[in-house]
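Taken from Swiss-Prot, the feature heme b b562 binding site applies to HIS83, HIS182. What Swiss-Prot records for HIS97, HIS196 is heme b b566 binding site. According to Swiss-Prot, the natural variant GLN162 to His carries this note: In strain: Isolate TK 20569. What Swiss-Prot lists as ubiquinone binding site is HIS201. Among the natural variants in Swiss-Prot is ILE371 to Thr, noted as: In strain: Isolate TK 4812.
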Amino acid sequence: MTNIRKTHPLLKIINSSFVDLPAPSSLSSWWNFGSLLGVCLAVQILTGLFLAMHYTSDTATAFNSVTHICRDVNYGWVLRYLHANGASMFFICLYLHVGRGLYYGSYMYSETWNIGILLLFAVMATAFMGYVLPWGQMSFWGATVITNLLSAIPYIGTDLVQWIWGGFSVDKATLTRFFAFHFLFPFIVAALVMVHLLFLHETGSNNPTGIPSDSDMIPFHPYYTIKDILGFLIMLTALSALVLFSPDLLGDPDNYMPANPLNTPPHIKPEWYFLFAYAILRSIPNKLGGVLALVLSILVLAIVPMLHTSKQRSMMFRPLSQCLFWFLVAILLTLTWIGGQPVEYPYVIIGQMASVLYFLTILVFMPLVSIMENHLLKW
């Protein structure tokens, strides 16, 4: 008799995705981050659901409701810090996942890659709206500054900003709608993840060599299930350590002050995972130019497949491209540092140079070096 997992209408979908799925035999630990992102999303949805049971999305009580969760709700502080630091883990895994895709040429699966970019935008929007909810100083001023950027859109900008605010400033209406969207978006992200996996399973996984591995496949279970579980344990241990030992390490102290529209914080900055994009935004003195650069800093990933000039897919056997890739990582770390610094000399000029180099590396240097490598290999 055929096993039920291969015949049952629901079980056979799970079976073909997680059990009998043929997977390349050479996948390294860099392929663990997809499943880790799934765990992060599950943790965020679960902790978020329980937090929403105690949170009130009203300007008069939002800050106090978060304090109430931390002080009076059973293990409320664990929920709150798991959710806040879980977002940081989410973005660490996201950036490593995207970096893996760039390094090993996984972007050649264009549908999977483009859905991934859409997912990145959706997660960033969700995280931004979540940061507004505790209604601290940085929540309020962050929301004011970032939503105000839309006013740079010609003709409709000002009306659009007021429409999003639900008034003439960030206020009760803004907080209520941000809570509604912050609750809704993770489920949209979960649906997009399904589409992402659907397109991935149409082609099968890439592998570190970038060479088709159809002749050398192994079943996903037990080989990669056990490997993924080890990844889960390592990540959850790191998250637990962060939550239990230094829960405020990645947060902003200003957010422990209730929102005050009459008092601007000395340095308005987003959470650490947006600092690189914030640095690119600030490096252009023109408002519209800055907004365009901000969007393009992520959207540039969409044209990476078109700029692939190498005869090889992966960077595994391309030392010059590897050097450029790690140069790009160094630029992103520099931008992250600059985004958290005040707008003064020498930070401004460093940010501008790093921003120019970021776009130049992706759009010019990488395709040129790939062509050079082709010639060196006489291809």
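Even glycines carry a Cβ here, placed using N, Cα and C.
This is the original sequence, none of the listed changes applied.
Structure with Swiss-Prot features highlighted.
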| residue | record | Cβ within 10 Å |
| --- | --- | --- |
| HIS83 | heme b b562 binding site | 21 |
| HIS97 | heme b b566 binding site | 20 |
| GLN162 | variant position | 15 |
| HIS182 | heme b b562 binding site | 21 |
| HIS196 | heme b b566 binding site | 21 |
| HIS201 | ubiquinone binding site | 14 |
| ILE371 | variant position | 12 |
- prompt: ILE371 (variant position): which of the binding-site residues HIS83, HIS97, HIS182, HIS196, HIS201 is the nearest Cα neighbour?
  reply: HIS97
- request: Fill in the CA-CA distance, HIS83 (heme b b562 binding site) to GLN162 (variant position), as an integer in Å.
  value: 30
Message: For the C-alpha pair, I'd like the distance in angstrom between HIS196 (heme b b566 binding site) and HIS182 (heme b b562 binding site), rounded off.
response: 21
Field: Separation of alpha carbons, GLN162 (variant position) and HIS97 (heme b b566 binding site) (Å)
entry: 36
- prompt: For HIS182 (heme b b562 binding site), which DSSP three-state class applies?
  reply: helix
Message: For HIS201 (ubiquinone binding site), which of the three DSSP-derived states applies: helix, strand, or coil?
response: helix
- prompt: Rounded to the nearest angstrom, how far is the Cα of HIS182 (heme b b562 binding site) from the Cα of HIS201 (ubiquinone binding site)?
  reply: 29
Message: Just to verify a number: CA distance, GLN162 (variant position) to HIS182 (heme b b562 binding site), in angstrom, no decimals.
response: 19
